[in-house]
Amino acid sequence: MVQLFDFLQQYSDYFIIGLLLLMSIIMLAMVIERYLFLRKVSVAHYSTIHALDIDLNRNMTVISTIGANAPYVGLLGTVIGILLTFYQIGHGGGDIDPSVIMLHLSLALKATALGILVAIPSMVFYNGLGRKVEVNRLKWKVLSEQKDKE
């Protein structure tokens, strides 16, 4: 058990922060791809709204999933940090310095803050892109109604 705590103490921050960094890079790549696609898509080239929906909504789930799960990844880092703090308190003998405990707990909370920092832009981008998807769907419906009237 001691080896597990030593491993967590050495590598948990790297793992959690690395995972959040990876999530943010993936999210940004998907946002850029979606933005560029939605900016140039021509709804007139689609014969059905279902085909349009498939193209409009591609990668949107990834952006939403990252936004929804990043706080949980950060929370996992915080829980591990608090667990390690309690482990160190338990193995510290009888001397417990409150300032050291507070320092460790505050450092443990950085993972949650980073998770929220990834989640907020993800959800903002998701909602903004979702609006562009809806506008393109409405454009297709208007064109479809105009074709039906002709």
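Numbering starts at 1 and runs along the chain as it is shown here.
Positions of Cβ are set from backbone N, Cα and C atoms, glycine also.
Swiss-Prot annotations:
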{"type": "VARIANT", "residues": "VAL2 to Leu", "note": "In strain: TN106"}
{"type": "VARIANT", "residues": "ILE25 to Val", "note": "In strain: TN106"}
{"type": "VARIANT", "residues": "SER42 to Asn", "note": "In strain: TN106"}
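Calculated from their C-alpha atoms, the gap between VAL2 (variant position) and SER42 (variant position) amounts to 60 Å. Here the Cα atom of SER42 (variant position) is found 28 Å from that of ILE25 (variant position). Cβ neighbour count for VAL2 (variant position): 8 (other Cβ atoms within 10 Å of its Cβ, all protein chains included).
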